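Student: Input: one structure, supplied below.
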Amino acid sequence: MNYLVNYCKISFYFLMSISLSLFLISLKFLLMDLVYFIEWEILSLQSMSIVMTFLFDWMSLMFMSFVLLISSLVIFYSNQYMEEDYNINRFILLVLMFVMSMMMLIISPNLISILLGWDGLGLVSYCLVIYFQNVKSYNAGMLTALSNRIGDVALLLAIAWMLNYGSWNYIFYLDMMKNNIEMMIIGGLVMLAAMTKSAQIPFSSWLPAAMAAPTPVSALVHSSTLVTAGVYLLIRFNDVLMNWWMAQFLLLVSGLTMFMAGLGANFEFDLKKIIALSTLSQLGLMMSILSMGFYKLAFFHLLTHALFKALLFMCAGSIIHNMKNSQDIRMMGSLSMSMPLTCSCFNVANLALCGMPFLAGFYSKDLILEMVMLSYVNVFSFFLFFFSTGLTVCYSFRLVYYSMTGDFNSSSLHPLNDSGWTMLFSICFLTVMAVIGGSMLSWLMFLNPAMICLPLEMKLLTLFVCIVGGLMGYLISDVKLFFTNKALYFYNFTNFVGSMWFMPVISTLGVINYPLKLGLYSYKSFDQGWSEFFGGQMVYFQLKNYSLYLQEFQSNSLKIYLLSYMLWFIILLMLVVLVN
């Protein structure tokens with residue numbers, strides 16, 4: 001076991017040191033406005049050369065530093081969380097492969113090398129989702145892999161289309177993509193790929209299903225790697241989104257995703273799925289502000305969200321670990337008494353998610369909402385932004401109400417306490433980052449902050465929405481023994497909203513089961529029904545009837561001759577009468 005512990009610690013120290021180094025280098029690149037474009041010639045054969053390209057700027061270096069920071073803390077956290085697992089060695093290697101794939105995607109200005117990282121993420125995520133080998137995990141892994149395959153196909157088509165232009169380095173063609181109609185096809189395909197990876201409507205169903213993976217994987221995947229890959233790719237292709245119809249389409253889809261995830265989380269009782277739906281809501285927020293042209297704001301929220309979302313998952317993992325793998329929040333309650341440190345960190349992460357002033361989420365989320373108020377958006381988009389913000393606060397307060405207040409609803413013989421120092425170290429480190437990360441990044445990234453001049457009512461609108469959302473979260477979860485749950489009064493609505501607008505059913509049964517049933521009905525109606533009746537069997541029966549009819553003629557020859565003689569005699573008689 002000591003060998004495995006050291007294995008985790010070596011990975012932790014190695015990744016943490018690289019993360020700090022990259023962060024300092026990214027600050028230098030940011031302040032001096034440096035960009036390094038590196039070409040590495042892998043193979044040169046006569047007139048042919050294979051060249052690998054890397055793009056290092058402040059954005060890629062800073063994102064890599066955050067990915068490595070969270071990865072190192074997740075691996076250190078896994079040292080205790082997965083201590084009873086025999087295959088922890090394999091688990092750490094899979095996580096490292098996952099991080100390597102993400103690195104490849106971040107520093108690539110070339111669609112081919114992006115596809116390597118993109119496919120690497122898809123493949124390793126499948127291996128991690130099915131890590132706990134049971135039927136539910138296999139189904140979730142298959143749904144994750146097949147949903148992401150659509151994006152892979154879109155990227156392959158974009159690569160094929162770029163053959164028309166002589167290079168796969170998309171970064172040279174971004175200006176061309178804004179005006180050239182044929183290059184807009186590449187932008188559309190990349191947008192489709194990003195929508196599948198970042199789980200936008202109609203590809204949202206795989207993200208909550210991926211919660212079948214171990215909790216440390218969820219902390220890594222849903223904070224800074226897999227789901228943010230699509231957002232990061234669109235940040236790189238942000239010039240393409242200046243095309244008005246693509247931007248309008250993305251704004252509508254991402255706004256609806258944000259709204260759908262916020263509503264769904266208010267009717268969910270699985271702890272990890274609630275946090276997964278909050279990730280989906282924040283991804284919709286990033287995509288929508290990106291479609292409005294504020295790519296730096298989207299990147300800023302991407303980084304701050306990575307900090308508090310990883311913290312949320314780690315605290316949830318600690319709670320699940322102590323609850324003996326129970327994830328139902330109705331079984332929890334009064335956890336703040338038995339796990340005070342974990343619950344304190346959990347509440348800090350929740351408040352950062354809600355946009356509580358001076359925490360990490362406030363600096364990015366409040367800025368995004370103020371820029372929305374300054375921009376020219378219609379009432380529907382405005383409603384989606386602010387209503388979704390209220391829903392975020394609503395499900396966060398509901399989650400705290402169910403899990404941390406009231407009475408303990410599980411076995412009374414179940415001792416609970418804070419986890420060991422290994423898990424608590426990662427949790428406390430990220431708590432500090434969730435408190436100071438937003439202000440630190442805002443001072444570093446926006447050297448000349450924009451002047452935002454708004455009336456007092458609009459300035460206070462965000463705070464008002466958060467307060468109303470918190471009150472609603474308390475009221476809808478206030479359930480007593482003599483007071484039924486209000487959701488039961490609207491069962492059909494609850495069923496529709498709680499199942500993510502039936503998207504998991506449509507994505508699985510809708511793609512496989514219903515077409516198969518349609519084929520079965522067609523087979524019975526046409527192949528075994530009308531076509532068989534009018535086709536093969538009908539021809540056989542008709543020929544058989546004609547044959548029998550003709551045989552009747554042959555067997556009754558005397559009668560037929562007499563009948564024909566009489567007919568012809570009558571006809572001749574009539575002709576004679578007519579002539580005379």
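The backbone N, Cα and C atoms fix where each Cβ goes, glycine too.
Original residues only.
According to Swiss-Prot, the protein carries these features:
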type	residues	note
VARIANT	LEU116 to Ser	In strain: Muheza
VARIANT	ILE181 to Val	In haplotype 25
VARIANT	VAL190 to Phe	In haplotype 38
VARIANT	ASP239 to Asn	In haplotype 39
VARIANT	VAL377 to Met	In haplotype 24
VARIANT	ASN378 to Lys	In haplotype 24, haplotype 25 and haplotype 27
Student: When the Cα of VAL190 (variant position) is compared with the Cα of each of the variant positions LEU116, ILE181, ASP239, VAL377, ASN378, which one is closest?
Tutor: ASP239
Student: Which residues in the same chain, at least 6 apart in sequence, have a Cβ under 8 Å from the Cβ of LEU116 (variant position)?
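Tutor: Same-chain residues close to LEU116 (variant position) (Cβ under 8 Å, separated by 6 or more) are SER101, MET104, SER108.
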Student: Provide, as an integer number of angstrom, the distance between the C-alpha atoms of ILE181 (variant position) and ASN378 (variant position).
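Tutor: Roughly 27 Å, rounded to the nearest whole number.
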Student: Using a 10 Å radius around each Cβ and counting other Cβ atoms from all shown chains, which of the variant positions ILE181, VAL190, VAL377 yields the largest count?
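Tutor: Counting every other Cβ within 10 Å of each candidate, the maximum falls on VAL190.
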Student: I'd like the Cβ neighbour count for ASP239 (variant position), meaning other Cβ atoms within 10 Å of its Cβ, all protein chains included.
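Tutor: Result for ASP239 (variant position): 17 other Cβ atoms within 10 Å.
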Student: Around ASN378 (variant position), how many other C-beta atoms are within 10 angstroms of its C-beta?
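Tutor: I count 10 other Cβ atoms within 10 Å of it.
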Student: If one measures from the C-alpha of VAL377 (variant position) to the C-alpha of ASP239 (variant position), what distance in angstrom results, rounded to a whole number?
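Tutor: If we compare the Cα positions of VAL377 (variant position) and ASP239 (variant position), the gap is 19 Å.
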Student: Taking just the CA atoms, what is the gap between ASP239 (variant position) and ASN378 (variant position) in Å?
Tutor: 22
Student: Need the DSSP three-state call for LEU116 (variant position) to compare against my parser.
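Tutor: Where LEU116 (variant position) sits, the three-state DSSP reduction gives helix.
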